Amino acid sequence: MALIRLVAPERVFSDLASMVAYPNFQVQDKITLLGSAGGDFTFTTTASVVDNGTVFAVPGGYLLRKFVGPAYSSWFSNWTGIVTFMSAPNRHLVVDTVLQATSVLNIKSNSTLEFTDTGRILPDAAVARQVLNITGSAPSVFVPLAADAAAGSKVITVAAGALSAVKGTYLYLRSNKLCDGGPNTYGVKISQIRKVVGVSTSGGVTSIRLDKALHYNYYLSDAAEVGIPTMVENVTLVSPYINEFGYDDLNRFFTSGISANFAADLHIQDGVIIGNKRPGASDIEGRSAIKFNNCVDSTVKGTCFYNIGWYGVEVLGCSEDTEVHDIHAMDVRHAISLNWQSTADGDKWGEPIEFLGVNCEAYSTTQAGFDTHDIGKRVKFVRCVSYDSADDGFQARTNGVEYLNCRAYRAAMDGFASNTGVAFPIYRECLAYDNVRSGFNCSYGGGYVYDCEAHGSQNGVRINGGRVKGGRYTRNSSSHIFVTKDVAETAQTSLEIDGVSMRYDGTGRAVYFHGTVGIDPTLVSMSNNDMTGHGLFWALLSGYTVQPTPPRMSRNLLDDTGIRGVATLVAGEATVNARVRGNFGSVANSFKWVSEVKLTRLTFPSSAGALTVTSVAQNQDVPTPNPDLNSFVIRSSNAADVSQVAWEVYL
C-alpha cells in the first residue's frame with residue numbers, strides 16, 4: 001500500500017489502486033490523489049452511482065471527487081465509467097484522451113461534451129455500431145384532438161383531463177394526412193413537435209397554447225392526435241472528434257457518429273467525423289456522420305466529414321428549424337441530405353421543415369453534393385458549393401427548394417437538378433461551371449432561375465416551365481436554354497425567358513425546343529434577351545413533324561451592330577440597310593419569323609403620314625451572305641412625307 005503520509009484527517013495517495021483499496025476512510029477525511037488523474041475527494045457512506053472517474057467504490061463507502069466545472073475523460077479508468085457518468089442529465093465532460101468506444105454513449109439534457117486537441121473517440125463495430133446518442137422517445141400514449149386545428153393556429157384542444165400538459169411540456173402531434181412538401185413516394189404522414197406555453201380548461205375542454213403555429217391542418221377526419229414525447233434538451237457538443245485517419249482497422253465502421261431523436265436545442269460545432277468507407281468507394285457502411293430525427297432547433301457549425309458511407313448531415317422525421325453552417329464534406333454520399341422514411345416496416349410520420357444550409361462545401365461526393373429526398377418544406381441553401389460530385393451538384397427532390405448564391409463545379413450530371421414530380425426550385429445568383437449535362441435542370445416540373453450563370457455544360461438550363469430571368473450563359477455545347485421534359489408525363493407550363501445573355505461564342509444555339517417530347521413553343525415568351533452573334537440560327541428545333549408556331553418574342557437582340565439608326569424619307573419612303581433577319585420557309589423543324597422593327601418619328605412635317613415597314617430582304621451573296629446588306633423599307637401613307645425616323649431592330 002502506497003500511503004505517503006497520514007496527518008489525520010488528511011490522506012494522500014500516489015496511485016489510484018492504493019486509494020480505492022484503503023480500508024479505513026472516515027467521513028471527515030481530506031483525501032488527495034496525486035498524478036494527472038488526481039484531485040481531492042470526500043468519503044461518504046451514502047449510496048452513489050460508481051463511474052470510476054468522479055465516484056469510486058471503496059471499503060465501507062464511496063469516494064466523491066471534488067470539482068467545479070467539467071469532468072475530464074483522463075479521470076476515468078475505462079469507457080464504461082464515462083458512459084455511466086454521462087447517463088444522468090446536467091453533465092459536462094471534456095474528452096482529453098483517446099477513448100475506445102465499447103458501447104454507445106448516451107447524452108442527456110442540459111449536458112455538454114467538449115474535446116481537446118488530443119481528445120478522440122474511436123468506434124468499435126464489434127460491440128457498438130453507434131457512437132454518440134442524444135435520444136428521447138415518441139409518446140407511448142396518444143389522445144385525439146377535441147376539435148380541428150387549422151394550419152397557422154397556435155392552439156389545440158383535447159378533452160379535459162386527457163393530457164397532462166403544463167407550460168414547458170413538449171407535444172407531438174400527428175395525423176393520417178400525408179406530408180405535402182414533395183412527391184412523398186412512401187406515403188409519410190404529417191407530424192410536428194411543439195412546446196406548451198399555456199393551458200386553460202373550460203366546459204370539459206382543455207385549450208393548449210403552442211409556442212409556434214402549426215404548418216398543417218390537423219383535422220379529426222384525419223385522426224389527428226397528440227401525445228407527450230420524452231425530449232432531450234439543451235445539449236452542446238464542442239469540437240467532437242470521432243475516428244482517426246490512417247488506420248487499417250476495418251472494424252471501425254459505425255452507422256451514426258452522432259444520432260439525435262426527439263431532441264431540442266442541440267448544437268454541434270467545430271467537429272471532425274471520419275468514416276471507414278474506402279476512398280472513392282460507394283459502400284454504405286457508416287450511414288451518417290450526424291443524424292437528426294424528430295429534432296427541433298438544431299445547429300451544426302464548422303464541422304468536417306470524411307469518408308462517410310452515406311450522409312454528412314442527415315435530417316428526417318419532423319425535424320424543424322435546423323441550421324447547418326460552414327461544414328466541409330469530402331468523399332461522402334451527400335454532404336447534406338433531407339431524407340425520406342421508408343414505410344415498408346410500418347407507418348412513418350414527419351418531414352423536415354425550415355432547413356437552412358449556409359457556407360457549406362461538398363467535395364467529390366459519390367452522389368449529389370446536396371440532396372433533398374422526396375419530402376420537406378421551406379428548405380434553403382445559401383452560399384453552398386459542390387465540387388466534382390459523381391451525380392448532381394445540388395438535387396432538389398422536394399418542392400420549392402431555394403438556392404441563393406450557390407455554386408456547382410464539374411458535376412457528372414447537372415450542376416443543379418430537380419427530380420420527378422418536383423415543382424419549381426428557385427435559383428438566385430447561382431453559378432454552374434463545367435457540369436456534364438446542364439447547369440440548371442428544371443425539366444421535371446418547372447423552376448425559377450434568376451440572375452444565374454452556367455458555363456461549359458451541354459445545356460445551360462433544361463426547363464419545361466417557370467422563368468429564366470437575367471443571368472449569363474456561355475460555352476454550352478448544345479444550347480443555353482433547352483425547353484424539354486425529362487419525364488414524359490410531366491405537364492409543360494408557361495415559360496418566360498427575359499433579359500438573359502446568350503451571346504454566340506462558337507458553340508450551341510441560344511434556345512432549343514424539344515418537339516420529340518411534345519414541347520409547345522407558344523407556351524414560351526422571350527423578351528429582352530441578348531442573342532448577339534446567333535443570327536438566323538438562334539433556335540434549334542427537333543422532333544416536329546409540322547412547322548410549329550414560334551414563341552412570343554419582344555425586344556430580343558441578334559446583333560450588336562446594324563440595328564439602330566435614323567432614316568430620312570424621300571417622297572414618303574426610305575430603304576435602310578440594317579441587320580434585319582427572318583426565316584420565311586415552312587420546314588418542320590424551324591420557325592417562320594422576321595425581325596421586329598421599331599419606328600419612332602423624329603420630325604413632324606405637315607406631310608407626315610402613318611409609318612409602316614415593308615419589303616424586308618436578306619442578302620444572298622455566295623458563298624457567305626453579308627447581313628450588313630440586308631434591308632427593309634420604311635413607307636409613309638403620305639407619298640409627300642419627308643420625316644426623319646429613328647429605327648431599331650429586334651427579334
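Yeah, the Cβs are placed from backbone N, Cα and C, and that goes for glycine too.
Residues or ranges marked as substrate binding site by Swiss-Prot on the basis of experimental evidence: Gln130, Lys177, Asn217, Lys291, Glu314, Asn339, Trp340, Arg378. In three-state terms derived from DSSP, Arg378 (mutagenesis position) belongs to an extended strand segment.
Where Swiss-Prot documents Lys291 to Ala as a mutagenesis experiment, the accompanying text is: Almost complete loss of enzymatic activity. Lys291 (mutagenesis position): 26 other CB atoms within 10 A of its CB, across all protein chains.
Under its mutagenesis annotations, Swiss-Prot gives Tyr311 to Ala the following note: Almost complete loss of enzymatic activity. The 10 Å shell around the Cβ of Tyr311 (mutagenesis position) contains 27 further Cβ atoms across the protein chains shown.
Summarising the environment of Glu314 (mutagenesis position), the number of other Cβ atoms within 10 Å of its Cβ, over all protein chains shown, is 26. Experimental mutagenesis is annotated in Swiss-Prot for Glu314 to Ala, with the remark: 50% loss of enzymatic activity.
Counted within 10 Å of its Cβ, the other Cβ atoms near Arg333 (mutagenesis position) come to 26, all protein chains included. For Arg333 to Ala, Swiss-Prot lists a mutagenesis experiment annotated as follows: Almost complete loss of enzymatic activity.
Record note (Swiss-Prot) on the mutagenesis of His373 to Ala: Complete loss of enzymatic activity. Reduced to three states, the DSSP call for His373 (mutagenesis position) is coil. Residues within less than 8 Å, Cβ to Cβ, of His373 (mutagenesis position) and separated from it by at least 6 positions along the same chain comprise Ser337, Leu338, Asn339, Trp340, Arg397, Thr398.
Less than 8 angstroms from the CB of Arg378 (mutagenesis position) sit Ile353, Glu354, Phe355, Gly400, each of them six or more residues away in the same chain. The note that Swiss-Prot attaches to the published mutagenesis Arg378 to Ala is: Almost no effect on enzymatic activity.
Among the sequence features in Swiss-Prot, the mutagenesis site Arg472 to Ala is noted as follows: 70% loss of enzymatic activity and 20% loss of adsorption efficiency. Under 8 Å, Cβ to Cβ, and six or more positions away along its own chain, Arg472 (mutagenesis position) finds Glu453, Val500, Ser501. DSSP classifies Arg472 (mutagenesis position) as strand under the three-state reduction.
When the C-alpha distances from Arg333 (mutagenesis position) to the binding-site residues Gln130, Lys177, Asn217 are tabulated, the minimum falls on Gln130.
Lys177 (substrate binding site) sits 24 Å from Glu314 (mutagenesis position), counting Cα to Cα.
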